[in-house]
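Below: the structure, in structure tokens.
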Amino acid sequence: MKAMRYEQISENAFKGKIQVYLEQILGDASLILKTLHEKDQCLLCELDDLGHVFQDMQGIASSFYLQSYIEEFTPAFIELAKAIKALSEHKHGALIVIERADPVERFIQKGTSLHAEISSSLIESIFFPGNPLHDGALLVRENKLVSAANVLPLTTKEVDIHLGTRHRAALGMSGYTDALVLVVSEETGKMSFAKDGVLYPLISPRT
């Protein structure tokens, strides 16, 4: 799986990049229409190229909105982003709760206290398979890793039967509080985040 490229980006820069992608998509789609009936046209190739542009645009949007949702509440956006990127590459499952305005501890079964500075290497080690702390949620508050191996409430809503426990827990916690919950699937390595009881994919752009 391609790794997601995170970078801090301003709203104006984000919109500028999206505009460039949209203009490219419109231009490419227009060209496909003009040559649609030509015998030597490789339609599958051109649609594949167009899909790559969409993927890159979705990746930029994923990074920007994730940043905008959490940077007010923790200065460690880049460290968190680096950690889930690495965990995704290795298909190490992870569940990270980023506390925002609502206190979350009354909704969780507390695990092991950490009160450590946020670093990508520490987060990666926590979720390394076999680590006693990996099977649970990591709680982030401001610039601290507060605790690990926390048990979260599962969503009570009907969800896709293919969603695992981590994703159900992310939906549950983000439904009870305004916390943002990051998830990495250990089966696929796919990244996502839950906000307001809804799960959003973190799309990987090409590198």
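Cβ atoms are placed via backbone N, Cα and C, with glycine included.
Don't look for the substitutions in this one, it keeps the originals.
The shown structure was predicted, so the numbers you read here are calculated from the model rather than taken from an experiment.
Database features (Swiss-Prot):
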type	residues	note
DOMAIN	63-205	domain 'DAC'
MUTAGEN	Gln41 to Lys	Suppresses a triple DAC mutant
MUTAGEN	Leu44 to Phe	Suppresses a triple DAC mutant, 90-fold increased production of c-di-AMP in E.coli
MUTAGEN	Ala61 to Val	Suppresses a triple DAC mutant, 10-fold increased production of c-di-AMP in E.coli, forms hexamers
MUTAGEN	Ala76 to Val	Suppresses a triple DAC mutant, 4-fold increased production of c-di-AMP in E.coli
MUTAGEN	Pro201 to Gln	Suppresses a triple DAC mutant, 12-fold increased production of c-di-AMP in E.coli
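Annotated features, which come from Swiss-Prot, shown on the structure.
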| residue | record | CB count, 10 Å |
| --- | --- | --- |
| Gln41 | mutagenesis position | 13 |
| Leu44 | mutagenesis position | 8 |
| Ala61 | mutagenesis position | 17 |
| Ala76 | mutagenesis position | 23 |
| Pro201 | mutagenesis position | 11 |
Shortest C-alpha distance to Ala61 (mutagenesis position) - which of the mutagenesis positions Gln41, Leu44, Ala76, Pro201: Pro201
Top Cα neighbour of Ala76 (mutagenesis position) in the set of mutagenesis positions Gln41, Leu44, Pro201: Pro201
Length of the line joining the Cα atoms of Leu44 (mutagenesis position) and Pro201 (mutagenesis position), in Å: 25
Cα distance (Å, whole number) from Pro201 (mutagenesis position) to Gln41 (mutagenesis position): 33
Model confidence over the domain 'DAC' (63-205) (mean pLDDT, whole number): 93
DSSP residue counts for the domain 'DAC' (63-205), split into helix, strand and coil: 44 helix, 40 strand, 59 coil
